[in-house]
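J.: Quick one: the structure is below, and I'll ask about it shortly.
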Amino acid sequence: MFVLNEFTRRGFLGTAAAVGGTTVVTTALGGAPAAQAAVPEAADGGACGARTALVKVDRVDRRYQDLVTRGFNGRFRGRPDVVYVVHTADQVVDAVNQAMAAGQRIAVRSGGHCFEGFVDDPAVRAVIDMSQMRQVFYDSGKRAFAVEPGATLGETYRALYLDWGVTIPAGVCPQVGVGGHVLGGGYGPLSRRDGVVADHLYAVEVVVVDASGRARKVVATSAADDPNRELWWAHTGGGGGNFGIVTRYWFRTPGATGTDPSQLLPKAPTSTLRHIVTWDWSALTEEAFTRIIDNHGAWHQSNSAAGTPYASMHSVFYLNSRAAGQILLDIQIDGGLDGAEALLNDFVAAVNEGTGVEPAVQRSTEPWLRATLANKFDTGGFDRTKSKGAYLRKPWTAAQAATLYRHLSADSQVWGEVSLYSYGGKVNSVPETATATAQRDSIIKVWMSATWMDPAHDDANLAWIREIYREIFATTGGVPVPDDRTEGTFINYPDVDLVDERWNTSGVPWYTLYYKGNYPRLQKVKARWDPRDVFRHALSVRPPG
């Protein structure tokens, strides 16, 4: 069995991109992908005249296959009756009304990076494709930056930075769409410094369907006196496909004052200092591996408060299976920070202390935007995948570290990985009920994945990831229940196994794992704004009762 995993896609590709800057230790890739610049403030019709009319693509249209195969996960392929390509909020209203009149179940796609088959569900008959709604501009009326859901993170970063010098603390993959990323409370390299992206969400425009079955536009803001405020709150981590269709976000940092756009969102760094640290599996004994895991966890337990010198540091530890050849620690920090190089050196030394193994270290410095846009996410055609997640409040136990070693070091052709993301910092300074993103007391975010190409290998790969996940959380029913050690999991890492009692024996329902105590409040929003349960999928917020 030959399988390509996330390490190959992010690890090797990311490493190559990292060392192509102004300070070079090894050779590397070149520049950043092209992205759409900001456009002037515009009404719904667009900044440069009327936008394209609503496009309706059926199964015989030559564009159909391109539109229905945009999903990230090749395990799922939908066959809807129609795909609506929309360009304005009014067109979204029109498309929803047409689908409702035809009795078609609706799903929405922006970037297409959902890990499960929520859009490519066989029951979905109408897909509303948001990819052409991609404007980014400053809205002086709201003193906030408007971003449409079809814009990618890369396009958004480029526009915000080149025109105003600001950014949002969103994800590392520039191809990901803004639409679902923000809805799930997305995070990224600046989250320890600035919080999750939803912490900077001021307002949202949503197309909802009322009890009569008619669609309409609603704007909801964070203002305390806004009668629609709960709808805004639900979009700060409630996840996609629950309440309606987002047609526009507005971003402004809470407490930001004045009318100067350059002061209304976090300033982007001017440069990024990056270290890529690799350990060869051939040199790793179980003792060395578990010591690295222990050191990594202990460091985060001591360095995850807000406002420390490490606030702008982001690291991803790619614990790859032996088939990949290496494990890799990818670290970056604000290159303009005094002592940045020493901070990263100290972090690497702390993680490697007492292992007896000397890792390879590649160092680079490059302009922030170039570094940010260079993290291209490429599956290389290996697009069948399964993902799982967790939040850690404390480091792995000795038993969990041993479980990681046993599964990852096995002589297997399954190329899986367990990725450990630095977390905490500013994220943890926000009360868990202030937004729908409830996990506000964690030090590490975990993403587990297996990725492969051949459908014949589905069973082996699914078994691998399910078994490692269940064993790691064996003492809590096979899942990371909210307790003193773990804090549930991340809705943008959707995992339908959490609904299945074969894999979740904890007695804790899936919605508590994702939303903790915020779920009943989300249900109330659902009841008000989607009373007919038009927007639903396998892990959607259920109507109350």
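Any Cβ shown, glycine's included, is placed from N, Cα and C.
None of the noted substitutions appears here; every position holds its original residue.
So Swiss-Prot lists these for the protein:
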type     : residues       : note
DOMAIN   : 76-256         : domain 'FAD-binding PCMH-type'
MUTAGEN  : Y187 to F      : Loss of oxidase activity. Loss of oxidase activity; when associated with F-493
MUTAGEN  : H314 to A      : The oxidase activity is similar to the wild-type
MUTAGEN  : E417 to A or Q : The oxidase activity is slightly decreased
MUTAGEN  : S419 to A      : The oxidase activity is slightly decreased
MUTAGEN  : Y421 to F      : The oxidase activity for the first reaction is similar to the wild-type. Loss of oxidase activity; when associated with F-493
BINDING  : T451, Y493     : aclacinomycin Y binding site
BINDING  : N492           : FAD binding site
MUTAGEN  : Y493 to F      : Loss of oxidase activity. Loss of oxidase activity; when associated with F-187 and F-421
ACT_SITE : Y493           : active site, proton acceptor
J.: Under 8 Å Cβ-Cβ from Y493 (mutagenesis position), six or more apart in the same chain: what's there?
T.: F115, S387, K388, G389, W447
J.: From the Cα of the residue listed as 'FAD binding site' across to the Cα of E417 (mutagenesis position), what is the distance in angstrom?
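T.: Distance between the two Cα atoms comes out at 18 Å.
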J.: Could you state the CA-to-CA distance between T451 (aclacinomycin Y binding site) and Y187 (mutagenesis position) to the nearest Å?
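T.: For T451 (aclacinomycin Y binding site) versus Y187 (mutagenesis position), the Cα atoms are 22 Å apart.
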J.: For the domain 'FAD-binding PCMH-type' (76-256), what is the mean per-residue pLDDT, to the nearest integer?
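T.: Looking only at the domain 'FAD-binding PCMH-type' (76-256), pLDDT averages out to 98.
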J.: Report the nearest neighbour of Y421 (mutagenesis position) in space among the recorded positions Y187, H314, N492, comparing Cα positions.
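T.: Looking at Cα distances from Y421 (mutagenesis position), the smallest one goes to H314.
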J.: Report, as a single number, how many Cβ atoms besides its own are within 10 Å of the Cβ of T451 (aclacinomycin Y binding site).
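T.: There are 27 such Cβ atoms around T451 (aclacinomycin Y binding site).
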J.: Are there any residues at least 6 positions away along the chain from the residue listed as 'FAD binding site' with a Cβ closer than 8 Å to its Cβ? List them or say none.
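T.: Expected: G180, H181, G184, G185, G186, G239.
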J.: Translate the DSSP assignment of Y187 (mutagenesis position) into the three-state scheme.
T.: coil
J.: Would you mind pulling the DSSP three-state label for the residue listed as 'FAD binding site'?
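T.: Note: the residue listed as 'FAD binding site' is coil by DSSP, not helix or strand.
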J.: Kindly assign H314 (mutagenesis position) to one of the three DSSP-derived states: helix, strand or coil.
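T.: In the DSSP reduction, H314 (mutagenesis position) maps to strand.
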J.: Check each residue in the chain of Y187 (mutagenesis position) that is at least six apart in sequence and keep those whose C-beta is under 8 Å from its C-beta; list them in sequence order.
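T.: Residues satisfying the criterion: P169, A170, G171, V196, V197, Y421, Y423, V427, K445.
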J.: Cα distance, S419 (mutagenesis position) to H314 (mutagenesis position), nearest Å?
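T.: Checking the Cα atoms of H314 (mutagenesis position) and S419 (mutagenesis position) gives a distance of 13 Å.
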